[in-house]
Amino acid sequence: MATLKDIGVSAGINILTAFIFFIIFAFLRLQPFNDRVYFSKWYLRGLRSSPASGGGFAGRFVNLELRSYLKFLHWMPEALKMPERELIDHAGLDSVVYLRIYWLGLKIFAPIAMLAWAVLVPVNWTNNELELAKHFKNVTSSDIDKLTISNIPEGSNRFWAHIIMAYAFTIWTCYMLMKEYETVANMRLQFLASEGRRPDQFTVLVRNVPPDPDETVSELVEHFFLVNHPDNYLTHQVVCNANKLADLVSKKTKLQNWLDYYQLKYTRNNSQIRPITKLGCLGLCGQKVDAIEHYIAEVDKTSKEIAEERENVVNDQKSVMPASFVSFKTRWAAAVCAQTTQTRNPTEWLTEWAAEPRDIYWPNLAIPYVSLTVRRLVMNVAFFFLTFFFIIPIAFVQSLATIEGIEKVAPFLKVIIEKDFIKSLIQGLLAGIALKLFLIFLPAILMTMSKFEGFTSVSFLERRSASRYYIFNLVNVFLGSVIAGAAFEQLNSFLNQSPNQIPKTIGMAIPMKATFFITYIMVDGWAGVAGEILMLKPLIIYHLKNAFLVKTEKDREEAMNPGSIGFNTGEPQIQLYFLLGLVYAPVTPMLLPFILVFFALAYVVYRHQIINVYNQEYESAAAFWPDVHGRVITALIISQLLLMGLLGTKHAASAAPFLIALPVITIGFHRFCKGRFEPAFVRYPLQEAMMKDTLERAREPNLNLKGYLQDAYIHPVFKGGDNDDDGDMIGKLENEVIIVPTKRQSRRNTPAPSRISGESSPSLAVINGKEV
């Protein structure tokens, strides 16, 4: 169990580590050869060019201006200068609202921390319960635990202070959540009203198109929307299964990179000896061949395969999926279609807003809609087992990441680890580092599971993965660490007391686990966030590409991939800190300052990254905010329930029942916010759509909208390549055509002429009129 000294050692090491990271970053960002890495967003926007530094040849690589090194922390105030409105124009609403999550954490926990330290810390400190428990009940504790609720004796009237503070914390948190929800909802509506024209504003994704023996999918979609949306339908683009073609294109890109590498190597060496490669595993074994000739042949072979596969996709109706992107003449019409049921059979002609083209995850559009339910059921079961079986290794690793655990596994290290500094280092750092390393591959696993489920947009994939990551953190990182840690640390006490005393021991031990979370926050939230700004992985990849693949300035531009925020990993991390802060605020207030440092540091670091580095892959107009709000509410309810359970073990029978109202109030508040603000995030108001359409018609009366939308939702592998014969894949309707193409013999429900029959079938009214 970490002591105050251990916490101090851990804090010193993590602060020093963060400071070193900032110094290294300050040096690297000033060097001209790193400029594209640390200011990549400005290069992508065409607003920055390679810095011209004096000093001749050396000045191209090293910044020789010594005065610039004296302002190594100047980037911090610079990151805070850009106004929010300008930042939205620069980086998008998603990035700005993501930053507001950190700001929300500061607004919630700063007043809570001051109130908790002013009221609860004196109440907890001025007792001697833990001293008595240490002597008479053999319960392990340290001086730092005297600041927790565990130091208050059972049945004490002092628990009223914690109950009153729980109400105060809940009211303040709910108030800030409501204000923030209202602000973000207004920002979203204003952003949607002011943003420029985008293809997704006019387009819906139609899925589960029913099969028809007489018409192709394209003809059927065209006919259905000409009949049911005759005044508003504009064009459509059927979805095809181009996954194999995309794999071939990706393979060709990799082969071309190797060819560029060997050609560049041969040219730069000025040697008559041509580069050699081996055909075996990873080029380490097998027959030796001329590398340049080999990769030229492989690229040519793959190009032929791509051409053949492209023809198959274009001409084979089996590659056409029962889905289509349908575009309308107005945003109003698209909103009506996306938000209504199209037929009396609710399982067919399913419509939803189309994601913007860059947000589409194209491989999943080829998944049959009928298989999605089974896929999601399988992944839910897999996630259940992943979550709950992960508790065992996490508990085991954490049990070893202690002095007692190491001495048990490796007794020969006892002499070393019993030294004061080494002991403090282990107690203050090892458990947090072990947990962080244990979770390093989890985001990739969860993202793979989300992709298997078949979601069609990158934004929704990230939100789904973030949701699962949050649940995993809740069950394993929080509950698993608390329960397993308490059980291991109090094992001796568990074995030497009657069973009815065990809940009391757990109730006393849970607040003590705050010391572990303090060390974890410093490792993950202090040093980890500071390390984010270094961007070591993108930096290394850029320089490797620059050294071995870059031949032109365009190659140099493509060599840098700045990445994006990473909502699927960043948001669950933030939510873990919300959970820890709300749970431990009335129990162990000492944890709150560490959380405040995280929120403040992360806000500055990520604001800098959003301004200078990250290039967001999509823009969802803050559609993720209901998830953020819901998870903070979940954390608030968990904190209330745990406090009720904790007071129950403390025999605070007269005070504990007064907490029952808190979850009820919180759930009622959540339902109010859900009804009041959530519609702005799941539906597009028809009034807003009509206003935007009216303004656009007034400003651009001659806009060729069909030309703008015609190719917006073509699969990326058909754009910019050779032999792009995708004419059969694009709707060729003209605005004036009102004829409905069909191969059917009868069309009694079609109010427009058929190309086959030459005239429309008589309506029921006409038939009745003739009979009369």
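A Cβ is built for glycine as well, from the same backbone N, Cα and C atoms used for every other residue.
Where a substitution is noted, the model still shows the residue that was there originally.
Quoted from Swiss-Prot, the note on the mutagenesis of GLY59 to Arg is: In osca1-1; defect in the perception of hyperosmolarity; when associated with D-507.
Looking at Swiss-Prot, you'll find the mutagenesis ASN124 to Gln noted as follows: No effect on the molecular weight of OSCA1 when overexpressed in a heterologous system. ASN124 (mutagenesis position) falls within a helix when secondary structure is assigned with DSSP. Summarising the environment of ASN124 (mutagenesis position), the number of other Cβ atoms within 10 Å of its Cβ, over all protein chains shown, is 27.
Here Swiss-Prot describes ASN138 to Gln as a published mutagenesis experiment; the accompanying note says: Decreases the molecular weight of OSCA1 when overexpressed in a heterologous system.
For the recorded site, GLN339 (mutagenesis position), the DSSP three-state label reads coil. According to Swiss-Prot, the mutagenesis experiment GLN339 to Ala carries the following note: Slightly prevents the formation of homodimer.
In sequence order, THR351 make up the list of same-chain residues 6 or more apart from THR340 (mutagenesis position) whose Cβ falls under 8 Å from its Cβ. One mutagenesis experiment named in Swiss-Prot is THR340 to Ala, and its note says Prevents the formation of homodimer.
One mutagenesis experiment named in Swiss-Prot is GLY507 to Asp, and its note says In osca1-1; defect in the perception of hyperosmolarity; when associated with R-59.
Under its mutagenesis entries, Swiss-Prot includes PHE516 to Ala with the note: Induces a thinner transmembrane tickness. The channel is non-conducting in the native lipid environment, but can be directly activated by lyso-phosphatidylcholine (Lyso-PC) with reduced single-channel conductance. Look at PHE516 (mutagenesis position): DSSP puts it in a helix. Residue environment of PHE516 (mutagenesis position) contains 23 other Cβ atoms, counted within 10 Å of its Cβ in all protein chains.
Looking at Swiss-Prot, the entry for mutagenesis of GLU688 to Ala says: Prevents the formation of homodimer. Look at GLU688 (mutagenesis position): DSSP puts it in a helix.
The Cα of PHE516 (mutagenesis position) lies closest to that of ASN124, out of the mutagenesis positions ASN124, GLN339, GLU688.
A straight line from the CA of GLN339 (mutagenesis position) to the CA of GLU688 (mutagenesis position) spans 14 Å. Under 8 Å, Cβ to Cβ, and six or more positions away along its own chain, GLU688 (mutagenesis position) finds LEU189, LEU192, ALA193. Its Cβ placed at the centre, GLN339 (mutagenesis position) has 15 other Cβ atoms within 10 Å.
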